[in-house]
Amino acid sequence: MVPTRSTARMLANLKIRTGMFWVLSLFSLTLLFSTASAWWAALGSDQQITELDQTAHQSDRLNNALLMAIRSSANVSSGFIEQLGGHDESAGKRMALSVELNNKSQALVDEFVENAREPALRGLATELQATFAEYAKAVAGQREATRQRSLEQYFKVNSDAGNAMGRLQTLRQQLVTTLSERGQQIMLESDRRLARAQLLSLCLLGVTVVLAVLCWAFIAQRVLHPLREAGGHFRRIASGDLSVPVQGQGNNEIGQLFHELQRMQQSQRDTLGQINNCARQLDAAATALNAVTEESANNLRQQGQELEQAATAVTEMTTAVEEVARNAITTSQTTSESNQLAAQSRRQVSENIDGTEAMTREIQTSSAHLQQLVGQVRDIGKVLEVIRSVSEQTNLLALNAAIEAARAGEAGRGFAVVADEVRTLAYRTQQSTQEIEQMIGSVQAGTEAAVASMQASTNRAQSTLDVTLASGQVLEGIYSAIGEINERNLVIASAAEEQAQVAREVDRNLLNIRELSNHSAAGAQQTSEASKALSGLVGEMTALVGRFKV
């Protein structure tokens, strides 16, 4: 179908922004529909995965419940056998484990029934719960028969438990078959959902390809072709050719670009004419400026020579004043260092005094503790005397018991062995008591020697403290004298520094004036050179303007 003239005019005036808006809107709608479809498919898949997971959990709950129920009955049987063998403690543990397993299996069955919402599972789950209650009752009867040690009652309830377990196994098989069929049904539904999603994705892909082709055709016809034409105009303008006029194309963004390009071409033509006029005026002004700058440069050179002589004289005076200031500052610094050393010595003496006092107090405390230790050692010796007396009496009693056992003959042999062991223990206790008494005697002697040594250390520490206090008083006098010397040196250094500062300020001002004079001379020289360069640039500018084709 060939587009009519009105249609072509409409496309020429169609805003690129509007066209791109429609294209992007179609793409956005396609993307939105694709996203919604994918979201719907994902929700369906999530539901199916959840159902499969619940089905698997139901099978696990059912199998674990039956396994724990079987283990509960097995523990009761083991407990019954152990109780018959006289192992009551082990049988009790078996009974407790059976109760725990029965409670866990009951919880799993209740959870299975609660989650069995399908009609096909609901009836079987209810029957399973009732049958499990019968089985739990039979196992409880086994535990009761075990506690009563009734073999007849145990075999009776054991038969009931076996029958209930048989029905539970049959129900488990039916439930597992039903759950498996439900899982297969979910997988078939998932396959059908996947096929629908794939077909929908292919359709959306076809729509996207068609939209992409239409978008490319619009961009190639309404954007790329006009931009190539505009690029040709830009290349000609960049090369200096302004002779080819720019024609407008429509009222859209590309048309506005061509209108602005036309305005730029005309503006460059006007600018080139103005530049040509300005170049002639600059040539005349540069000649006059060159003469004025030559005269200014000569005057500034003479002024710089006179300032150089004045700056040299002030620099020599500044050097002398700074030497005086440095000597005063050096003296002040030396005095300050002496003051710091004196202060440091005073602090160290103060720390020595505090340390000596603390050491004296600690030695006195240690001496008191050692005195307490001596008393405690004496108390321990008294306790050991009592223990030794008790062991001697125990030895005598064991000897009497051995004699009585010997009189009893064969009937008292076991008692004689015990009496002999008691006598041996009493003998060992007596020997250990003697060894401890010897060690306590050594500790007591060492402690008394330590107390005497502590007392001597206390006396020496007190003497050291008195000497340190006297040294601190002497250092305090030295510190005060150094402080007065430091204050006087600071006054001298401050006065010398003020004089040096004034001299430096004068020297700096003269140097600044000389620097400004040099800068002015250099500026005049640069201005002269710039005026000459400006004359050359005027010629070059005229030549450049001549290169353009208007």
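Placement of Cβ uses the backbone N, Cα and C atoms for every residue, glycine included.
No substitution from the list is modelled in this structure, which keeps its original residues.
A simple way to gauge crowding: the CB of ARG71 (mutagenesis position) has 17 other CB atoms within 10 angstroms, across all the protein chains here. Annotation of the mutagenesis experiment ARG71 to Ala in Swiss-Prot: Abolishes binding of all ligands.
Around the Cβ of GLN142 (mutagenesis position), the same chain contributes SER73, VAL76, SER77, PHE80, TYR154, VAL157, ASN158, ALA161, each under 8 angstroms and 6 or more positions distant in sequence. The L-quinate binding site feature in Swiss-Prot is assigned to ARG71, SER72, SER73, ALA74, ASN75, VAL76, SER77, SER78, TYR135, GLN142, ASN158; the stated evidence is experimental evidence.
The annotation benzoate binding site is assigned in Swiss-Prot to ARG71, ASN75 on the grounds of experimental evidence.
Among the sequence features in Swiss-Prot, the mutagenesis site SER73 to Ala is noted as follows: Abolishes binding of quinate and protocatechuate, and shows reduced affinity for benzoate and salicylate.
For the mutagenesis experiment ASN75 to Ala, the note given by Swiss-Prot reads: Abolishes binding of benzoate and protocatechuate, and shows reduced affinity for quinate and salicylate. In the shown protein chains, 24 other C-beta atoms lie within 10 A of the C-beta of ASN75 (mutagenesis position).
Taking a C-beta cut-off of under 8 Å and a sequence gap of six or more, SER78 (mutagenesis position) has these contacts in its own chain: ARG94. While the structure shown retains the original residue, Swiss-Prot records the mutagenesis experiment SER78 to Ala with this note: Does not significantly alter binding of benzoate and protocatechuate.
According to DSSP, GLN142 (mutagenesis position) sits within a helical segment. Swiss-Prot documents GLN142 to Ala as a published mutagenesis change and attaches the note Strong decrease in quinate binding and small decrease in affinity for salicylate.
Secondary structure at ASN158 (mutagenesis position), as computed by DSSP, is helix. For the mutagenesis experiment ASN158 to Ala, the note given by Swiss-Prot reads: Strong decrease in quinate binding and small decrease in affinity for salicylate.
The domain 'HAMP' annotation in Swiss-Prot covers 221-273. Over the domain 'HAMP' (221-273) the predicted model carries a mean pLDDT of 73.
Taken from Swiss-Prot, the feature domain 'Methyl-accepting transducer' applies to 278-514, supported by sequence analysis.
Around TYR135 (L-quinate binding site), the same-chain residues six or more apart in sequence whose CB sits under 8 Å from its CB are ALA69, ALA161, ALA164, MET165, LEU168, listed in sequence order.
One residue stands out among the recorded positions SER73, SER77, ASN158 for having the most other Cβ atoms within 10 Å of its Cβ: SER73. When the domain 'HAMP' (221-273) is classified with DSSP, helix, strand and coil residues number 39 helix, 1 strand, 13 coil.
When the Cα positions of ARG71, SER72, SER73, ALA74, ASN75, VAL76, SER77, SER78, TYR135, GLN142, ASN158 are compared pair by pair, the longest gap among these L-quinate-binding residues is 18 Å.
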